[in-house]
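First the structure, in the form of structure tokens, and then the observations on it.
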Amino acid sequence: MTGAATAAENSATQLEFYRKALNFNVIGRYDPKIKQLLFHTPHASLYKWDFKKDEWNKLEYQGVLAIYLRDVSQNTNLLPVSPQEVDIFDSQNGSNNIQVNNGSDNSNRNSSGNGNSYKSNDSLTYNCGKTLSGKDIYNYGLIILNRINPDNFSMGIVPNSVVNKRKVFNAEEDTLNPLECMGVEVKDELVIIKNLKHEVYGIWIHTVSDRQNIYELIKYLLENEPKDSFA
């Protein structure tokens, strides 16, 4: 390797380190419990599936997407458990078969006649993200640092084993604030996530290789016991 190539590689490494540090610090303003940045990608756009209309709706969230480890060791609450919902963590703020034929990043996703479909037994539709409240069990977070307006998008990520244990060992809280196991898959150019409130989001990621990487990371986080740190 030539001196010029080595210098270029070192410069790229330093730039990546700077970006990670910057993203960590920015996320920390919104979520002080951030512990470790696990992955980030420079540009993502967000869609939400409308169960009633059977179509994707493009949301006003575009920017850096990051997935990170959170410190939940203090066993604190996000909000008091209440039968009434109040927005806090998810900010926009079964077996599911998802088909997305048009993978381009444009507003045509919200046309029900273009072959896009999400089939589910759930007939509910929500106008905004549901609340995550009660005991803070959200081991991981996903955030889009929005370039369009001041509102960021965030989503709590919890291993499915934690959700299932909550149903058994904390049934009262689960009754007041029920959570469902999350799911993730990648279809065409969307990473599709079913969140804890059974809402479905599609994330279009500009960097092609990052789509599979983000899918595999979220899948790993959901299918394994929570970790305190990653090497």
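Glycine too: its Cβ is placed from the backbone N, Cα and C atoms.
Where a substitution is noted, the model still shows the residue that was there originally.
DSSP assigns TYR47 (mutagenesis position) to a strand in the three-state reduction. Here Swiss-Prot describes TYR47 to Ala as a published mutagenesis experiment; the accompanying note says: In DCP1-32; partial loss of mRNA decapping activity.
Under its mutagenesis annotations, Swiss-Prot gives TYR47 to Phe the following note: In DCP1-35; partial loss of mRNA decapping activity.
In the three-state DSSP reading, TRP56 (mutagenesis position) counts as strand. Where Swiss-Prot documents TRP56 to Ala as a mutagenesis experiment, the accompanying text is: In DCP1-31; partial loss of mRNA decapping activity.
Counting every protein chain shown, the number of other Cβ atoms lying within 10 Å of the Cβ of ARG70 (mutagenesis position) is 20. In Swiss-Prot, the entry for mutagenesis ARG70 to Ala states: In DCP1-33; strong loss of mRNA decapping activity. The structure shown retains the original residue.
Of all Cβ atoms in the shown protein chains, 23 besides its own fall within 10 Å of the Cβ of TRP204 (mutagenesis position). Among the mutagenesis entries in Swiss-Prot is TRP204 to Ala, noted as: In DCP1-33; partial loss of mRNA decapping activity.
Residues within less than 8 Å, Cβ to Cβ, of LEU217 (mutagenesis position) and separated from it by at least 6 positions along the same chain comprise LEU38, PHE39, ILE67. Listed in Swiss-Prot as a mutagenesis experiment, LEU217 to Ala is described as follows: Strong loss of mRNA-decapping activity; when associated with A-37; A-38 and A-221.
Here Swiss-Prot describes LEU221 to Ala as a published mutagenesis experiment; the accompanying note says: Strong loss of mRNA-decapping activity; when associated with A-37; A-38 and A-217. Remark: LEU221 (mutagenesis position) has ILE67, ASN139, TYR140, ILE157, PRO159 as non-local neighbours, by Cβ distance under 8 Å and separation of at least 6 in sequence. LEU221 (mutagenesis position) falls within a helix when secondary structure is assigned with DSSP.
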Residue among mutagenesis positions TYR47, TRP56 with least C-beta crowding, 10 angstrom cut-off:
TYR47
Round to the nearest Å and give the CA-to-CA distance linking TRP56 (mutagenesis position) with TYR47 (mutagenesis position).
6
C-alpha of TYR47 (mutagenesis position) to C-alpha of TRP204 (mutagenesis position): distance in Å?
8
